[in-house]
Amino acid sequence: MNYFAVICIFSCICLWQFSDAAPFISVQSSSQSRSQKVMNGMLRTLYDYSVQDSVNDATGHLIQTHKADFNSDVMSPDEIESVRQQLNMA
């Protein structure tokens, strides 16, 4: 009879400890901006960028991801790539 009571108490303690888990955290953020202008009778994109950030702990470790994209009709490909690199380092 004593063994049964000890097993029940031990089981209750184990269930109580294992059910006390940390909360799952997930945060997502997204922003986008665009500017266009008529130049020489044509609508040109001065800049178009979007940024997405997310943080979660699905694996038990906080994981942060950052994605950014940039485009422009009036900038050179080298300038566009430079801006993309700066956005991805933020």
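Cβ atoms here come from the backbone N, Cα and C positions, even for glycine.
Here the original residues stay in place, and none of the substitutions has been built in.
Since this is a predicted model, take the numbers as computed values, not measurements.
Looking at Swiss-Prot, you'll find the natural variant PRO77 to Arg noted as follows: In strain: TW9. What Swiss-Prot says about the natural variant ILE80 to Val is this: In strain: La3, La10, La13, La15, La27, La28, La31, La62, La105, La106, La116, La118, La120, Ma3, Ma6, Ma18, Ma23, Ma31, Ma37, Ma43, Ma56, Ma57, Ma60, Ma74, Mo13a, Mo29b, Mo34a, Mo40b, Mo52b, NC-002, NC-003, NC-004, NC-006, NC-008, Ny2, Ny4, TW2, TW4, TW5, TW8, TW10 and TW11. Recorded in Swiss-Prot as a natural variant, MET89 to Ile carries the remark: In strain: Au4 and Ma60. Here Swiss-Prot notes a natural variant, ALA90 to Glu, with the remark: In strain: AF1, AF2, AF3, AF5, AF6, AF7, AF8, AF9, AF10, La14, La31, La32, La60, La106, La118, La125, Ma6, Ma21, Ma24, Ma31, Ma37, Ma50, Ma56, Ma57, Ma74, TW1 and TW6.
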Cβ-Cβ neighbours of PRO77 (variant position) (radius 10 Å): 8
Among ILE80, MET89, the one of these variant positions whose Cβ has the fewest neighbouring Cβ atoms within 10 Å: MET89
Cα-Cα distance linking MET89 (variant position) and PRO77 (variant position), given in Å to the nearest integer: 19
